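**Student:** Below are the structure tokens for one structure; questions will follow.
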Amino acid sequence: MDEPPSKKSRADSDYDSGLDALSALESLEAFPTSSKDTDVDNNPSTSAGGSGGPSGSTPHPQGTPQPAPSNNGGFNLQPGQSQPQQPPQNMGGGVNGSVLQELLMNPSQTSNNSPRPQAYPPGQQNAFNRSPMMPNGTPNMMSPPSMGRVPGPSPGGPQPPGPGQPQMRPGQPGMFQGDQQQQMMMGAQGQQFPGMMHRYPYAQGGPPPGAQGMPQGYPGVSRGGPTPGQPMGRGAMMNGAMPRSGPMPTQGRPGIPPNQQAMMQPMMTDRQFMQHGQYGQQRPEFMQQYGRPGGYPMMHQGMMMDSNGQPIRGPNQMMMMSNGHPGMSHGPPNGQPGPQAAAAQHAAQQQAAAQAQAQAAAQQQQQQQREQEAAAAAQRNGAGRATTPGSSMLATHQDPEKRKLIQQQLVLLLHAHKCSQREKENRDFAAKNQPPPHAACTLPHCSTMKEVLTHMTSCNVGRLCHSDTTQTTKKCSVAHCASSRQIIAHWKNCSREDCPVCKPLKRIQDTPLQFSLPDLANLIGVNGNSNGSAEGDGLHQFGSPAMRTGNITNSLFEGFNGNPFQNGPNRGGPRPPGGNGEIPNLPPPDMPDCTKEWHHQVTKDLRNHLVGKLVKAIFPEPNQEAMNDNRLKDLIAYARKVEKEMFESANDREEYYHLLAEKIYKIQKELQEKKNSRLNQGAAAHDQYAIPPSNELAQMLGVEGGRSDVHSEGSSMAVAPSQQNQPWGGAPNSNMHQQIPPNGQVPQVNNSSTFPSSGNSTPNIGASSTVSAMLQPKTEPMDDQNTDSLSSRPPTAIGFGGSSSSTPAPIMNGIVKKEEDPEESSNQAPPSVKDTKDGVAESKPKEQQAKREPTPPPTEDTVFSQEDLIKFLLPVWEKLDKSEDAAPFRVPVDAKLLNIPDYHEIIKRPMDLETVHKKLYAGQYQNAGQFCDDIWLMLDNAWLYNRKNSKVYKYGLKLSEMFVSEMDPVMKSMGYCCAKKLAFTPLSLFCYGAAMCTIAREQQYWVFEQSSTQYNVTVTERYTYCQKCFDALPPEGISLSENPNDRNNMAPKTSFTEQKNSVIDYEPFERCKYCMRKWHRICALHDKKVYPEGFICECCRTAKKYQKPDNKYLASKLPHNKLSTFLEDRVNGFIKKQLQAEAHKYPVIIRTLCVQDKEAEVKAQMKQKYVESNQFPEKFPYRTKAVFAFEIIDGVEVCFFGLHVQEYGSACPAPNARRVYIAYLDSVHFFQPRELRTDVYHELLLGYLDYAKMLGYTMAHIWACPPSEGDDYIFHCHPPEQKIPKPKRLQDWYKKMLEKGVQEGSVVEFKDIYKQARDDNLTTPTQLPYFEGDFWPNVIEDCIREASNEEAQRKVKEDDDDGEDADGGLGGGDSGKKKSSKNKKNNLKKNAKMNKKKAGSITGNEVADKLYSQFEKHKEVFFTIRLVSLQNEPAVLAKPISDPDGLMQSDMMDGRDTFLTKAREEHWEFSSLRRAKYSTLCLAYSLHETDSKGMEYTCNKCSSPAVWHCQSCDDFDLCDGCKPTTQHPHEMEKIKSLIGGGEAGDSAAGGTRYESIQRCIASLVHACQCRDANCRRMSCHKMKRVVQHTKMCKKRINGTCPVCKQLIALCCYHAKHCTRDACTVPFCMNIRQKLAEQKRSQQRRADMMMRRRMEGLQSHVGGAAPTPSTVSNGTPSNAPTPPVSAGPGPAVKGGGVGQVQMQQHQGSHVGGSGPAGMGQPMNSFGGMPGMGLGPNAQNGPGLPGMNPQMNANQSRYMPNGPGLGQSGAPGQQQQPMYSSGMPMQRPGGLGGMNPQQQPQQQQGHPGLQNPGGRPGGVHGMGQNQPVRNNQDMVMNMQMQNQHQQPPPFDSTLQPQIMKINSRLKAAKTEEERETVFSDLKKTPHLFHAWLRMRENQNLVPNRMQGYSQMSMGSSNLQNLQQQQLQQQQAGAMRGGGGFAPGQNNSQPRAPSGQFASMNPSMQQQYPQQQQGWPQQRQQNPGGMQQNANPYNQFQNRQNMMMMPQQQQPHPSNAGGQ
């Protein structure tokens, strides 16, 4: 061939001047001749069908009368003559007769005569065929369809003998001249052409047609000749040779060209062929010698027969080609002879004898000729490639003049059609009073051809009309009609690369001609209703509407071979925008929201063209009438929307084509599914005629060129020659499978147009009833199936015009299960033409498991044969079916039998094992993925309908496990990743209402969300509430301010929306770009940003020996700095030391990902109290760093450790100077080897502390708090098997690490925070380090607020007392004396109270005293680490800290929240190693690319810095290198990045980019402040211009201006660090305000999460081993201390918090007797340092032996929130835990307390275990045994009195309770009060909270009285002991400072986590409590325990009434009071 086929252009490009083509034809040279073809007929056939059936030559009987001459429209031919008797008449338009006239009038005898001997036997397998339309005939101008359109095996090799190869087809007149044989129109080896010729059955007996004087195997008449035995039109001839026929019938109509009569008569006749007795011979296929039944089995159905004699479904109605070819028609019922039959009988009898004589010789010569042609074909096409039908057609010695005439007529036809369209457009414009867009055509003969085309659209002559069967003998009298059909048919069907007729036009098409057929359907196929077929007949073409999609439907130029300009010689040409059949008059397509570089290569016309393809994929007949239908308008709007989405989402033009074509294909597939289901139902009754699948037939399947019921005619898939040679065949269930050709290779795609050429070969369907079903067109534009396709099909990929598809696309016809996966399309992009040789030739590896070829269409999964699928899948199915758990799944669910009428309402798509088995054997599965989908559908249905505790549900779980275990190996063996149905972990939802409340799955919840973005800063507010907490909210909603009492910024309840926590996201899929197998994206470890070339599965990669592409975005390629280098060397050194030679297997990569400077702002209360008085700094500058560690596992990087730290340098003011704070630390347990995992973590942390020590930092701080339930610190979704450590275990972990640090010298010492405060003599909050995000700043805020409230309450109380004193002084006499005495007592009491209070506070600062109580409560959680010894500290302090590492910008790693949020959005989970690998891949890519956005633009082509920006497009930029080579329709303006000195690629250097930004910011600041017009700084003038431009720019608002975008990004950088109040930089103040708002929003959420964590921690508070500084009893710190009186306890782990599982909240104390169980001391109000009242105190009441009634009440009230008066820290409200079997029903679903808690709690209470080990300086005093006994008595007494303790109270309900109280106070009548109570009772939890509030207020005075009574009964021994301890109590009780402060710990909280002011009614109790507590402290420290945390327990009214009785039986326990 002269040119590679992939570079052939299509002829449907625009063509403006037909003369250009003609002039090009004039210069063509004749093709070289071939000697072996000299005896071959080179004249064209005149069959209107375009690809007729086989022809065989048969001598005519010599005695046959010849027709008389007549003038028939330009031809006057007489029988027996080879020359016309008169010249042709001139026809309209100036053309002298038909273009074929000269060929017909001057035939070449040598070329017209058949060399086959007269007696050639017809029974050979390879019928002799010299028709110019046949593949083994002469290489004439009209090639028949390729083998892809012809049933039967390829002609490339010998064919097996047998009855499957009929020699000739009956019912077609041959073409013969003189005494020569009649030429028969046959396919290769006698194949018939089902696309063009109908199969006519023989009668039930007698000789075959033409048995007299004809060979016995004469199968019928060829195109253009009369039926033997039928009268032939006078003068009719074929190929210039006069046939000798029998008597001339009277039916021949004068005025019709005889050649057209003969040509059209047999083709357009729908009668049974030769049904009278004269034709008793059966069709050869059904003769006994062929092994067929004696009778024709389907004559009554009018069946067609294929080349194997198998029945082919024929149309029930008139079978008209979509191009108007009358090739297929249906006959009348059996037994109804045609009107010509009687006259034809006699002629057939006369021909029978001559035919018999010539039969033997004909067969012999036919065999010889077949061998010669096979050799010639092999020589031309090369070994190993199947010969295409058209490759041996045309004789290269044909007369160039004749060839030119044919070419001229073809060009004229093409031009005339285009010209007609232009005229129509001109008329349309004229109707609108608009100037015509096209000039008038001046081409000669154009009008003539337009008349011919117009006539052909409505020409019914010679075709069956159901109302007039006599039309079968009519002849068309219009000139050029038949010849034009013939030429068009040849052009359409010719697939030869060296065709002398087509090749010149191919060359012309290689140049960009303006030649197209945009709307040929409007002229011929749609508006004209091609061939006169009534619209009502519903039969525009043989196939489904899906086949017609995208092409010119029902046009003259497309029959079963599809678009002639696509399917013919121009298949390979690029498809221009105006291509074929777009919807006319579409408005310009919508511009994309973001413009990309490749967008400018796609014109609007092309986009509209593709929109039309989408429309026609759904509604294939958009005629002008339908264009006015609103449904079609909606459909077009949908198509435009889809096209726009694809246009925007695609990364390049190829992907855009790929996405659109994938969409089209899936739409077509869905349409076909419904039709095929009907076909299969209809075929069931006729299975005896179906062809079973076989290897031979399998090779005939999957033909690209073949017409299928699946493909649209324009569905953009490439065509391979060998594919065209494989016709469809087989039964309805087998015609969906493809097989590999004999050579096992994918033939090179020679079609650069990636839409397939729809061929003329239809599936051989073995039951006639299915034909009618298949022929029913689906023209409804929006039926159910179509609607589903619109909504359920994601875009997938096929290439469109201009590019060669890398995947040769076979056609699949079968029921394909709808794919439910929501995957986006793969990155399959058809390679360019230059890549065709490399990419396409290897587009499919040879599969061992499932041999198949060629590759399926894009996004259609690999297609396996039915046998292979059964072999692989049946064993899995059998195991499932035999399982005991499969009982409910074996048969379909019978809703009536099971009495479940709602089953089908809930389950929309039932599935069961029996149905799966049937579909498997019916061939309805094309791949294993569809089988898996059905199994999972079956299981999902069971899980959806049945409850979790039902047997069916559990059976489904077990069956799913079995299925995965059995199916996974099978899927892997078939080339897939796995058989699992994988979904991402559902996100945990937190309730912002009650503490520790979570929103469970499938629960309803309410959410408030608002977001605003300005200046590139986005502020998002999102608050979620469970149903119960939402109901408890007041109508005004929640406060969005930091101060919860601020009512100015509220989110009302009406702004909340109700949602359900039921969202499940499934893992997306990627498709292999070659075999289209679906892999989970995470299994494939593929991200299209990292690997833009597309995904290649391991199967194809192995077969093709492709190396996995390099990942440019590895973590190891991120920049190093000093810190990361230091840590990496240390860790790898440690691993090497431990593993020696194995260390290289476990390389660790450590990188510092972010280094930024920030400031920690002081909170409001602290600022008001201390900052304004200059006692405390307002801000603390610090540097934050993010350090992450990676390990290479299985060759892939996996991130396993993350660390965020804050460094407060030497320039930071005290108390933060030279301190480092470990803010967050997180890990996932994927590090290998496992035994070194903990040590490596320790090395990382100790390495950082050592590094900080070397820099000059002196102290480090760690908060050892596990995350709360469902919370993550750094990594999203930890592995389920990785248990989040419980508090004690985590603290032990840190302690072990720090002890190791002490040993190695990196740590000097470490203490708990309480010990550190005592040692540092902390007397004011200003001495406590103040870290960003730490726990203590919030605690200080609360302490200050509480102290202020208490002071206000005291003043109110004093004022009240003073008022009473003043009132008492008014009386006289005795009463006055009594009052005076009373006042004196009150004053003395008040003074004593104040003095005692001061004596109890050693700091003299109420806030500090409260802090100390919190310190002791949480001392186990906070570590203070000294890095530098006190001796070396002065030397260290003398040197300022200088960080050797520069700043490193990273928005994603700027704190933990950004990365965590992005991971949740993108599903970057670390829940398994598989997902961790993928998440790390995406993380590393984002880290590489994070710095390349915002500041400068990047080139859309190469991603380098862009300097050219499109003014029209939203986002299109080019660099200098790409601009010359990239065409863009808009004007480009040159821009420069505002950042000088830094390139985008320098982001890896970190510092370089930062320095560039800083220089640019400095220039910006200077320019905004500079007033010098002649400033000598160059950057000044540049920045001034930029600033001025931004102020005036109108495009700045929508973000389309590149200059403004850069400036705003630069201003954001500046604003993050700007502190000037009057900054002149544009937008600085606005951006800072927005940043502050963003920070506040983030801080509120952070406070909420911290409160949750601390509340979870406090639920197990004290469950931690003391640090070494507080352990002095010699017990190992990691060993639990047994209870006091219960003996040694089990070695159990401490409680934990934060797991998604609930076990960390399930705690119950270890058993024991009541007193022993109560040995856990109750916490004091303020924590009471020195009293051994550790953090465990809150848990005491819930111990064994408590009143069951109290337990019940507690469990009843617990859901409403925490109790009051606990710990005093935000979120420290603690709930009592029980061991009584009644778990604590917190909203989070928490259970009882873990038994492991008790030892931990007791360790935290040295007062119970080791008197000398008390913290706070108490140890050493040595409490004696009586004191301990006293403590036990007090605890016993406490157990009796614990019911008197007030119930816990949910502080979040405080505002509502206050509102209720106000309503009660305002109520004046009893009815009003009842109304209030009635409303209150509607919300039970609020009613209970109100009751508890009342009980709390009433209980405290009673308890104070009880304590006073008990104190009076104390023993002298106890008094003596208390006197001895008074001195130490004064020091040990410093943290108490007055115990009242500790009570006000539970206050109403807003979502921000802040605490509101205390209710005054609550505050009134503190003075009362303070009156009694100091005396008790002095008397009995142990007695304090009985009163500890009085608000921690619930007390009902009955228990309150029983208080005196409870106290009386235990007088001994009251000692010490």
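Every residue gets a Cβ built from N, Cα and C, even glycine.
According to Swiss-Prot, the protein carries these features:
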- Leu1225, Asp1226, Ser1227, Arg1237, Thr1238, Ile1284, Arg1289, Trp1293: acetyl-CoA binding site (BINDING)
- 593-672: domain 'KIX' (DOMAIN)
- 864-970: domain 'Bromo' (DOMAIN)
- 1112-1492: domain 'CBP/p300-type HAT' (DOMAIN)
- Arg234 to Ala: Loss of methylation by prmt-5 (MUTAGEN)
**Student:** In the same chain, outside Leu1225, Asp1226, Ser1227, Arg1237, Thr1238, Ile1284, Arg1289, Trp1293, whose C-beta lies within 8 angstroms of the Cβ mean position for the acetyl-CoA site?
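**Tutor:** Going along the sequence, the neighbours come out as Tyr1241, Pro1285, Leu1290.
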**Student:** What is the maximum Cα to Cα distance, in Å and rounded to a whole number, among the residues Leu1225, Asp1226, Ser1227, Arg1237, Thr1238, Ile1284, Arg1289, Trp1293 annotated as binding acetyl-CoA?
**Tutor:** 16
**Student:** Within the chain of Ser1227 (acetyl-CoA binding site), which residues six or more apart in sequence place their C-beta under 8 angstroms from its C-beta?
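**Tutor:** Correct list: Phe1200, Phe1201, Gly1202, Tyr1241, Phe1275.
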**Student:** Taking the Cβ of Thr1238 (acetyl-CoA binding site) as reference, which residues of that chain separated by at least 6 in sequence fall under 8 Å from it?
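**Tutor:** Residues satisfying the criterion: Trp1293.
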**Student:** Excluding near sequence neighbours, so keeping only residues 6 or more apart in the same chain, what lies with its CB under 8 A of Arg1237 (acetyl-CoA binding site)?
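**Tutor:** In sequence order, His1229, Phe1231 meet the Cβ cut-off.
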**Student:** Could you tell me the mean pLDDT over the domain 'Bromo' (864-970), as a whole number?
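**Tutor:** Summing pLDDT over the domain 'Bromo' (864-970) and dividing by its length gives 93.
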**Student:** Rank the binding-site residues Asp1226, Arg1289, Trp1293 by the number of other Cβ atoms within 10 Å of each Cβ, and give the residue at the low end.
**Tutor:** Trp1293
**Student:** Let me know the DSSP-derived helix, strand or coil state of Leu1225 (acetyl-CoA binding site), please.
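**Tutor:** For Leu1225 (acetyl-CoA binding site) - judged by DSSP and reduced to three states - the answer is strand.
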**Student:** Under a three-state reduction of DSSP output, how is Trp1293 (acetyl-CoA binding site) classified: helix, strand, or coil?
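**Tutor:** Note: Trp1293 (acetyl-CoA binding site) is helical by DSSP.
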**Student:** Around Ile1284 (acetyl-CoA binding site), how many other C-beta atoms are within 10 angstroms of its C-beta?
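**Tutor:** 21, counting other Cβ atoms within 10 Å of Ile1284 (acetyl-CoA binding site).
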**Student:** So, three-state DSSP: helix, strand or coil for Ile1284 (acetyl-CoA binding site)?
**Tutor:** coil
**Student:** My understanding is the cutoff is Cβ-Cβ under 8 Å with a sequence separation of 6 or more in the same chain; which residues meet that for Leu1225 (acetyl-CoA binding site)?
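**Tutor:** For Leu1225 (acetyl-CoA binding site), the qualifying residues are Gly1202, Leu1203, His1204, Leu1245, Tyr1273, Ile1274.
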**Student:** Can you tell me how the residues of the domain 'Bromo' (864-970) break down into helix, strand and coil by DSSP?
**Tutor:** 74 helix, 0 strand, 33 coil
